[in-house]
Amino acid sequence: MNYLVMISFALLLMTGVESVRDAYIAKPHNCVYECARNEYCNDLCTKNGAKSGYCQWVGKYGNGCWCIELPDNVPIRVPGKCHR
């Protein structure tokens with residue numbers, strides 16, 4: 001029984017688990033993509049693997065692109081300064 005659990009766990013680790021999150025997509029140096037139109041953000045987000053995106057008006061970081069179900073390998077805005 002223990003072998004079955006260990007083999008199942010090993011298979012899970014080998015296949016990898018792709019997770020997603022909702023967040024502001026980030027430029028290099030932890031800056032958000034500024035926006036005025038939802039279409040711009042939706043295109044940007046979907047090109048980076050998200051389900052969709054929209055322009056978050058007057059949000060925490062100003063007018064920035066918010067992505068829905070963005071893959072983990074795409075950088076997101078994290079707390080701290082934007083270093084332009």
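Glycine is no exception: its Cβ is also placed from the backbone N, Cα and C atoms.
Modelled residues match the original; the substitutions are not represented.
On a predicted model such as this, the values are computed, not experimentally measured, just so you know.
Taken residue by residue with DSSP, ARG21 (mutagenesis position) is part of a strand. Its Cβ taken as reference, ARG21 (mutagenesis position) is surrounded by 13 other Cβ atoms within 10 Å in the chains shown. Among the mutagenesis entries in Swiss-Prot is ARG21 to Ala, noted as: 2.4-fold decrease in toxicity to mice, 15.2-fold decrease in activity on Nav1.5/SCN5A, and 43.3-fold decrease in activity on insect sodium channels.
Residues or ranges marked as domain 'LCN-type CS-alpha/beta' by Swiss-Prot: 21-83.
Under its mutagenesis annotations, Swiss-Prot gives ASN30 to Ala the following note: Complete loss of toxicity to mice, 380-fold decrease in the binding affinity for insect sodium channels. The Cβ of ASN30 (mutagenesis position) lies under 8 Å from the Cβ of ARG77, VAL78, GLY80, LYS81, CYS82, HIS83, each of which sits 6+ residues away along the same chain.
Contacts of TRP57 (mutagenesis position) defined by a Cβ separation under 8 A and a same-chain sequence distance of 6+ are given as ASN63, in order along the sequence. TRP57 to Gly appears in Swiss-Prot as a published mutagenesis result, with the remark: More than 50-fold decrease in toxicity to mice.
Record note (Swiss-Prot) on the mutagenesis of TYR61 to Gly: More than 50-fold decrease in toxicity to mice. TYR61 (mutagenesis position) has a Cβ environment of 18 other Cβ atoms inside 10 Å.
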